[in-house]
Amino acid sequence: MVLQKLPLIGLLLLLTIVASPANADGPVCPPSNKLSRASFPEGFLFGTATAAYQVEGAINETCRGPALWDIYCRRYPERCNNDNGDVAVDFFHRYKEDIQLMKNLNTDAFRMSIAWPRIFPHGRKEKGVSQAGVQFYHDLIDELIKNGITPFVTVFHWDTPQDLEDEYGGFLSERIVKDFREYADFVFQEYGGKVKHWITFNEPWVFSHAGYDVGKKAPGRCSSYVNAKCQDGRSGYEAYLVTHNLLISHAEAVEAYRKCEKCKGGKIGIAHSPAWFEAHDLADSQDGASIDRALDFILGWHLDTTTFGDYPQIMKDIVGHRLPKFTTEQKAKLKASTDFVGLNYYTSVFSNHLEKPDPSKPRWMQDSLITWESKNAQNYAIGSKPLTAALNVYSRGFRSLLKYIKDKYANPEIMIMENGYGEELGASDSVAVGTADHNRKYYLQRHLLSMQEAVCIDKVNVTGYFVWSLLDNFEWQDGYKNRFGLYYVDFKNNLTRYEKESGKYYKDFLSQGVRPSALKKDEL
């Protein structure tokens, strides 16, 4: 299905891209009559992203230990679309070929993650270090650098060592803090001399909410009144505890990073994943007020804490005793504990205030006193949603979210760690259909334009952008049915890669203008 047209889309390639006046505060954008790399400030990085569990495979090589998702998908195959990451897209064996695919796209950077159990098979250094696993990431990082691609490394992208999960419940226990700091410090010391961009945690909201409040992702915990599939868990409690331990772990890891001599000159942050919200009913003042509350619960929960040192006051007021408290020392470590804001943006929703919460059935969504709606009070959808789309497409929300972060958090540096379009092709899935991904191409066009407007008009300090994803891969509870890649992976025929129309578009977009690697370092 061809994507429904939205305002500006028909004019996109004819539009004269706004240039910044040279004396304006904020980013300076060159004049351009076509949206491309040349429409952005010099030095702006463009790349693609993946995560270890979603692409590597090779779960029995390099003495890798079991990860949370390995066991979860074996125990509950129906909750992983009867798929798993045992082989994934075999990036472990094909990374050199895949790096050539990155070069083909003219990208500058690649976001990857390190699998904790591939480094410490049993979760802790004292129980053994996999030197083969350590060497694999050295080889991967070196190959990226050799090919002119800057590595961005995520320390934790949801692959908790199963041994720690079995021993004390993983992030449900404060014992995770010491173990995570040890692991993070190890990878900083090992790779910090050549990796200068780090992300401690990917999407802490998704990890805690989906894993411990609604049970849609591993470890699949929640109360039965939220999801009957959950066999254990306590909604409205565990998600807050997990995030609390995660944030303290982040602060400890950042302290270790800032003491790392090899790491000098680098930056560290978190990749957040909020939606943007519009009022469900513009005539209802409560819906308007609910937007700030929604953003505090989905973004401020983590970003307020790592910026100001504590949770948003509205969360303290509503959640009450169920929200753990930080010590004075923890607050001091958390405050200003990031060098940039990592942002993953996919979609937006309407925010409808919740009239009658049920205190006997607490959960994160109810605590925020809103419901998420895909249509407003007038029955209009937010953006568009093609038949195969996983999420509604609303690029205006991208720009609004960027401006919100600039205004609330004193204009921090922002890096777009993920932005992409997922689609489920179903019975029509084939190489021919999957590579003709015009909807994804239009999604990228519109979101790149919205980001360019945020940078060049709103003066938001965005410095990098990564498409999710380089390749179709294992998409958690959706398995392999939900495709996000710029390259189609043929799961029926040797995992062969095929460039999609979106990949051709991104390559053309990046072919114009000066790559950061072509600039002198003192010009950046």
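Cβ atoms are placed via backbone N, Cα and C, with glycine included.
So, quick note: what you're seeing has the original residues, none of the substitutions.
Model, not experiment: these values are computed from the prediction.
According to Swiss-Prot, the features are:
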- E203: active site, proton donor (ACT_SITE)
- E418: active site, nucleophile (ACT_SITE)
- Q54, H157, N202, E203, Y346, E418, W468, E475, W476, F484: beta-D-glucoside binding site (BINDING)
- C29 to Y: In leb-1; loss of homodimerization resulting in fewer and larger ER bodies (MUTAGEN)
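Shown on the structure are the features that Swiss-Prot records.
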residue	record	Cβ neighbours (10 Å)
C29	mutagenesis position	24
Q54	beta-D-glucoside binding site	26
N202	beta-D-glucoside binding site	24
E203	active site, proton donor	23
Y346	beta-D-glucoside binding site	24
E418	active site, nucleophile	23
W468	beta-D-glucoside binding site	25
W476	beta-D-glucoside binding site	24
Of the recorded positions listed as C29, E203, E418, the one whose CA lies nearest the CA of W468 (beta-D-glucoside binding site): E418
Residues Q54, H157, N202, E203, Y346, E418, W468, E475, W476, F484 binding beta-D-glucoside per the record - widest CA separation, whole Å: 18
Minimum Cα separation from the residue listed as 'active site, proton donor', reported as the residue among recorded positions Q54, Y346, E418 that achieves it: E418
Of the recorded positions listed as C29, N202, Y346, the one whose CA lies nearest the CA of E418 (active site, nucleophile): Y346
Cα-Cα distance linking C29 (mutagenesis position) and Y346 (beta-D-glucoside binding site), given in Å to the nearest integer: 25
Whole-number Å value for how far C29 (mutagenesis position) lies from N202 (beta-D-glucoside binding site) (Cα to Cα): 30
Three-state secondary structure, W468 (beta-D-glucoside binding site) (per DSSP): strand
Euclidean distance between Cα atoms of C29 (mutagenesis position) and W476 (beta-D-glucoside binding site), Å: 38
Where E203 (active site, proton donor) sits in the secondary structure, as DSSP reduces it to three classes: coil
